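Colleague: In case it helps, Swiss-Prot gives these features for our protein:
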- PRO257, GLY258, THR259, GLY260, LYS261, THR262, LEU263, ASN358, HIS394: ATP 1 binding site (BINDING)
- GLY531, THR532, GLY533, LYS534, THR535, LEU536: ATP 2 binding site (BINDING)
- LYS261 to Ala: Moderate reduction in growth rate (MUTAGEN)
- LYS261 to Thr: Probable loss of ATP binding. Complete loss of catalytic activity (MUTAGEN)
- GLU315 to Gln: Severe loss of catalytic activity and cooperativity between the 2 ATP-binding regions. Lethal. Restores cell growth; when associated with A-358; A-369; S-471; A-471 or H-475 (MUTAGEN)
- GLU315 to Asp: Severe loss of catalytic activity without affecting cooperativity between the 2 ATP-binding regions. Slight reduction in growth rate (MUTAGEN)
- GLU315 to Ala: Moderate reduction in growth rate (MUTAGEN)
- GLU315 to Asn: Severe reduction in growth rate (MUTAGEN)
- ASN358 to Ala: Slight reduction in growth rate. Restores cell growth; when associated with Q-315 (MUTAGEN)
- ARG369 to Ala: No effect on growth rate. Restores cell growth; when associated with Q-315 (MUTAGEN)
- PRO471 to Ala or Ser: Restores cell growth; when associated with Q-315 (MUTAGEN)
- ARG475 to His: Restores cell growth; when associated with Q-315 (MUTAGEN)
- LYS534 to Ala or Thr: Severe loss of catalytic activity. Lethal (MUTAGEN)
- GLU588 to Asp: Moderate reduction in growth rate (MUTAGEN)
Amino acid sequence: MGEEHKPLLDASGVDPREEDKTATAILRRKKKDNMLLVDDAINDDNSVIAINSNTMDKLELFRGDTVLVKGKKRKDTVLIVLIDDELEDGACRINRVVRNNLRIRLGDLVTIHPCPDIKYATRISVLPIADTIEGITGNLFDVFLKPYFVEAYRPVRKGDHFVVRGGMRQVEFKVVDVEPEEYAVVAQDTIIHWEGEPINREDEENNMNEVGYDDIGGCRKQMAQIREMVELPLRHPQLFKAIGIKPPRGVLMYGPPGTGKTLMARAVANETGAFFFLINGPEVMSKMAGESESNLRKAFEEAEKNAPAIIFIDEIDSIAPKRDKTNGEVERRVVSQLLTLMDGMKARSNVVVIAATNRPNSIDPALRRFGRFDREVDIGIPDATGRLEVLRIHTKNMKLADDVDLEALAAETHGYVGADIASLCSEAAMQQIREKMDLIDLDEDEIDAEVLDSLGVTMDNFRFALGNSNPSALRETVVESVNVTWDDVGGLDEIKEELKETVEYPVLHPDQYTKFGLSPSKGVLFYGPPGTGKTLLAKAVATEVSANFISVKGPELLSMWYGESESNIRDIFDKARAAAPTVVFLDELDSIAKARGGSLGDAGGASDRVVNQLLTEMDGMNAKKNVFVIGATNRPDQIDPAILRPGRLDQLIYVPLPDENARLSILNAQLRKTPLEPGLELTAIAKATQGFSGADLLYIVQRAAKYAIKDSIEAHRQHEAEKEVKVEGEDVEMTDEGAKAEQEPEVDPVPYITKEHFAEAMKTAKRSVSDAELRRYEAYSQQMKASRGQFSNFNFNDAPLGTTATDNANSNNSAPSGAGAAFGSNAEEDDDLYS
């Protein structure tokens, strides 16, 4: 009676907060006593594994026992156990050669199993690796093999390598064959066969470099999903039988190119030991009637014969397009054949079909139902943690300098997929080689060992590579590698601060937004007179956040073809989401986002459709994706009001003409790398240029520099002419004094920009924004402030119950008269839209 019933937190009885843990449960290895951490060996014997006495007692082993040691990628070998009490519990020592045989590194885990019933070998076959016997004469058996096997008890495993030292040399051998079984101990009467063609190391290394789970980074959750659906049915089909369901038949992997879809399928095949049958989509197709379907049937038959098997169809969209959209009869027949083959697979035939594509929506929908491709796994662009994993994988065999910070690189490579990171590492290594090119003699056959030892990829090499690469998802969109910092933007301090809050905070402090349960604002509109630095501000924002920067020039998006303009906008936002965090900068926004309703004369209302598409894209920006839209215009009155509502471009920032201090700041920013005449006061220019925009000031600076360059070139020419006249006029004696005069450094006639140059430049300077235009901008800005400042005096205690927001608005709304018509638009008529 008193029994307390606890309500289930979920239909499955699992606390929903534990969901993430179960999603990757298959990746967690269960820690057992016989799993040992690998340390480096002290004595370099190829046949031993050393563990301490406690571990030996726990595993019920004795010194000298033969054990089976399992590593990665289904590799194992047989070794003899020795005691080393300097080791900690749960650790073991294995030498480098054995580690290579097991495909493991220091710090990895191996499992140990007793192997008491190992037999003696009747015959083993060994062959040397070619590059280790160069220059050796004499009998390999007498010098190397006989002492190695006669002097010690040696268990061997087919396929293993071992290194033998003899005299001053060491030779590497491979066990090619063992009789009667794969594992055996070499005894006194074992026949050792060693004659044959030496093995080429390149061929061996290709076999050793098979892809495994360790070679895949950045998609931990997806890896867990695929292993659940592929590895479990292949290795333990009884699990599904016991629970009474059919195992999955097919998995469809989709995602941008370069994320590792093909690599993942190969890794699963290598680690499970399944037969791997690769079908490259286009290779199946044939012009002969019936041959394409026949090729598919053969692939499935071959896989069923060699079960457990994985059939991997790469680029499946090329052989299974939507049947109602294709004109070719062959494609339709191939799709139908694939459907019947997948339906015809026996329930527990131990064959799994994996397909990969980067265009999942162009595949025939009949393939995407349960029983065919049951599961769809989105292998997306990795986040910073994923990128760090991928960087570690690609740099594990690279020689890195001490200053390389992989975490910083991972943080800076937004939008990079695995293939981009591989390319980045390769480019950084090439840059290191280029830097050492002076020390390398290309004509020599061999490169000096000192030069090879001095190679090491530095952080500067990675920075260089970063500057020369961009994410492959954005290759066709012009992604500008922007190098504009806040220092390049003079003045506008308040606006800079506001921008930092809008764009930097969500990227650098996402935890704060989570804490307050809000999603950050994603849109900003700069408006103001031409030349005030709106575009420059957007570039500086992208650099400071180290986000990708997509610059969209309004008129470029418009196309004469029906629907093409909207499609261009969709593509840009899709790419921005793929490479997030991204700043999408819409320059001259008024050209593509004009107020709707007035575009009847253009291409069937193309402008209206573009605005509609832009609105839906801004609303559809996924909350998890950091995509910021910055618009810039100098005609804010022409922009559709729906774009300016909160949730879209909700922060309207007026970029005014600079005041005197801002003008001085702009001049300093523009001239910070330019030599100026000592004592030249820029304040005089700043004071004189009332009403000038940043672009107007840049014109003055460029004009002054132009005059300085002109004077410098003319002075140089005059100096050269004088020298020639001097040489022709008198025969100069080459005395010591003459030689000294020759060597004297030439004095630069124009070393800096002078006051005269600026005075000359000021004569042609002019304002680009008239007073009348400026008044219109100021009035519009005041109108926007007034419309958004209705409740500036709001106080919780002051608002009595029963008063409506409208009452408060009416009492506070004091927009300046005429402000609504600032740009010639009639605000009174607009307000009466629904009357």
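Glycine too: its Cβ is placed from the backbone N, Cα and C atoms.
Heads up, this one's the original sequence, none of the swaps are in it.
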Colleague: Quick one, of the recorded positions PRO257, PRO471, GLY531, GLY533, which Cβ has the fewest other Cβ within 10 Å?
Modeller: PRO257
Colleague: For THR259 (ATP 1 binding site), which of the three DSSP-derived states applies: helix, strand, or coil?
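Modeller: Reduced to three states, the DSSP call for THR259 (ATP 1 binding site) is coil.
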Colleague: From the centroid of the CB atoms of GLY531, THR532, GLY533, LYS534, THR535, LEU536, the recorded ATP 2 site, which same-chain residues not already listed sit within 8 A by their CB, in sequence order?
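Modeller: Along the chain, the qualifying residues are PHE526, GLY528, LEU537, ALA632, VAL655, SER693, GLY694, ALA695.
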Colleague: Here are the recorded positions: LYS261, ARG369, HIS394. Which has the lowest count of other Cβ atoms within 10 Å?
Modeller: ARG369
Colleague: Expressed to the nearest Å, what is the distance separating LYS534 (mutagenesis position) and GLU315 (mutagenesis position) at their Cα atoms?
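Modeller: Answer for this pair: 44 Å between alpha carbons.
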Colleague: Where the distance is taken from Cα to Cα, which of the recorded positions PRO257, LYS261, ARG369, PRO471 turns out closest to GLY531 (ATP 2 binding site)?
Modeller: PRO471
Colleague: Between ARG369 (mutagenesis position) and HIS394 (ATP 1 binding site), find the distance joining the two CA atoms and give it rounded to the nearest Å.
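Modeller: Pair distance, Cα basis, whole Å: 37 Å.
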Colleague: Name the residues of the same chain, 6+ apart in sequence, whose Cβ is under 8 Å from the Cβ of THR535 (ATP 2 binding site)?
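Modeller: Set apart from THR535 (ATP 2 binding site) by at least 6 residues yet with Cβ under 8 Å, we have PHE585, ASP587, ALA632.
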Colleague: Which recorded positions are spatial neighbours of GLY533 (ATP 2 binding site) here, meaning Cα within 10 Å, out of PRO257, THR259, ASN358, PRO471?
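Modeller: Within 10 Å Cα-Cα: none.
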Colleague: Is any of the recorded positions ASN358, PRO471, THR532, LEU536, GLU588 within 10 Å of PRO257 (ATP 1 binding site) (Cα-Cα), and if so, which, in sequence order?
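Modeller: Taking ASN358, PRO471, THR532, LEU536, GLU588 one by one, the ones whose Cα falls within 10 Å of PRO257 (ATP 1 binding site) are ASN358.
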Colleague: Looking only at PRO257, GLY258, THR259, GLY260, LYS261, THR262, LEU263, ASN358, HIS394, the residues listed as binding ATP 1, what is the longest Cα to Cα distance in Å?
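Modeller: Spelled out: the longest distance between any two Cα atoms in PRO257, GLY258, THR259, GLY260, LYS261, THR262, LEU263, ASN358, HIS394 is 23 Å.
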Colleague: Restricting to the chain of THR259 (ATP 1 binding site) and a gap of 6 or more, list residues whose Cβ falls under 8 Å of its Cβ, or answer none.
Modeller: GLY218, CYS219, ILE379, GLY380, ILE381, PRO382, VAL417, GLY418, ALA419
Colleague: Of the recorded positions LYS261, LEU263, THR532, LEU536, which one has its Cα closest to the Cα of ASN358 (mutagenesis position)?
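Modeller: Comparing Cα positions, the candidate nearest ASN358 (mutagenesis position) turns out to be LYS261.
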